[in-house]
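Colleague: Here Swiss-Prot flags Asp175, Asp338, Asp383 as Mn(2+) 2 binding site, drawing on similarity to another entry. Swiss-Prot lists Asp175, Gly176 with the feature Mn(2+) 1 binding site. What Swiss-Prot lists as domain 'PPM-type phosphatase' is 139-392, and the listing cites sequence analysis. The mutagenesis experiment Lys98 to Ala is recorded by Swiss-Prot, whose note states: Abolishes interaction with MPK4 and MPK6; when associated with Q-99. Recorded in Swiss-Prot as a mutagenesis result, Arg99 to Gln carries the remark: Abolishes interaction with MPK4 and MPK6; when associated with A-98. For the mutagenesis result Gly178 to Asp, the note given in Swiss-Prot is Loss of activity.
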Amino acid sequence: MSCSVAVCNSPVFSPSSSLFCNKSSILSSPQESLSLTLSHRKPQTSSPSSPSTTVSSPKSPFRLRFQKPPSGFAPGPLSFGSESVSASSPPGGVLKRKRPTRLDIPIGVAGFVAPISSSAAVAATPREECREVEREGDGYSVYCKRGRREAMEDRFSAITNLHGDRKQAIFGVYDGHGGVKAAEFAAKNLDKNIVEEVVGKRDESEIAEAVKHGYLATDASFLKEEDVKGGSCCVTALVNEGNLVVSNAGDCRAVMSVGGVAKALSSDHRPSRDDERKRIETTGGYVDTFHGVWRIQGSLAVSRGIGDAQLKKWVIAEPETKISRIEHDHEFLILASDGLWDKVSNQEAVDIARPLCLGTEKPLLLAACKKLVDLSASRGSSDDISVMLIPLRQFI
């Protein structure tokens, strides 16, 4: 007999909890199915010395033939009438138990989210097994590509037409590690928290302090969640009254094209930075190298971010903020996870994106994002790669 079990995937973009969410624009994806065929086999005698029972053993007269599942699919219990066959390890020992992957404190990065269109665009969640996500939004484009891991852990967010003003917006890219929870939480909450804190602030120091409160509030809220795991690097760009406010915690980076010259607006937070290493050691932590990479407590390769409860004493959520007045020669802004920057330099990224952003009648922002992502992948990046491009002259 044969049995087909339809496994419904969650939508690529699910509703956001943000105040600006527009549920009408949620996208959905087609179903995928897992097909299993069970055929009866005549019991065969086996050697008494064999301690285990295989799929074709006398104790198991049914042979399971599994067709290759969809990419990223994790098998769960499959029901056959009143009985069930589990892909883990049923009591009869039909299938061999596998030791679960250990994810206590993540090493390395992985690191994605997409916005819902309306007068305000807000982050939503893609399927974890989604291979690629792209979006051409109102005044920005973004492209994200999954690395070699089973789940996409990068997220992004964008709110345009903020407070009904087309010259106000906030964008973000989030690179998760140790799971998607922290990046997803940040993408749904950080921009909202920043906007709430910044309202009414005029002085640059007040704005920078307000952004810091937004980051810290997001981190504190995430750590109160149940089953908190992993963390996320963050980079955000707030456009307010002609000012560009760029903040980061971790190694997501913001780079601006100024007349074709790359200008970094953020500095990566890694244990290899002298000031970061000194801060960590002063508070009782230690930094060492593992396979040539500087890590905190021999584990994490970034020194700031949202989450990372086990290392919270040293992995702080406080961002560094840089505020610039948008000028005419400020052409576009690149926000990207380290999946890009580990393989592509700041100037090279600007040189590749600029002809597509400025050299055509209609800017080909999405094509530029894809070109940068593909270049990093072609150079051997195994990480998730997320690139967002934002033309800046629209805000002058």
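Placed from the backbone N, Cα and C atoms, the Cβ positions cover glycine too.
Every position carries its original residue.
Since we're looking at a predicted model, the values are computed, not measured.
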Colleague: Determine the Cβ neighbour count for Asp175 (Mn(2+) 2 binding site): the number of other Cβ atoms within 10 Å of its Cβ.
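Modeller: A 10 Å sphere around the Cβ of Asp175 (Mn(2+) 2 binding site) contains 33 other Cβ atoms.
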Colleague: Between Asp383 (Mn(2+) 2 binding site) and Gly176 (Mn(2+) 1 binding site), what is the CA-CA distance rounded to a whole number of Å?
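Modeller: Cα of Asp383 (Mn(2+) 2 binding site) to Cα of Gly176 (Mn(2+) 1 binding site) measures 11 Å after rounding.
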Colleague: Within 10 Å of each Cβ, count the other Cβ atoms and name the one among the recorded positions Gly176, Gly178 with the highest count.
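Modeller: Going through Gly176, Gly178 one by one, the largest Cβ count within 10 Å is at Gly176.
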Colleague: Would you mind pulling the DSSP three-state label for Gly178 (mutagenesis position)?
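Modeller: Its secondary structure by DSSP: coil.
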Colleague: Measure from the CA atom of Gly176 (Mn(2+) 1 binding site) to the CA atom of Asp338 (Mn(2+) 2 binding site) and give the result in Å, rounded to a whole number.
Modeller: 11
Colleague: Would you count the other C-beta atoms found within 10 angstroms of the C-beta of Asp383 (Mn(2+) 2 binding site) for me?
Modeller: 26
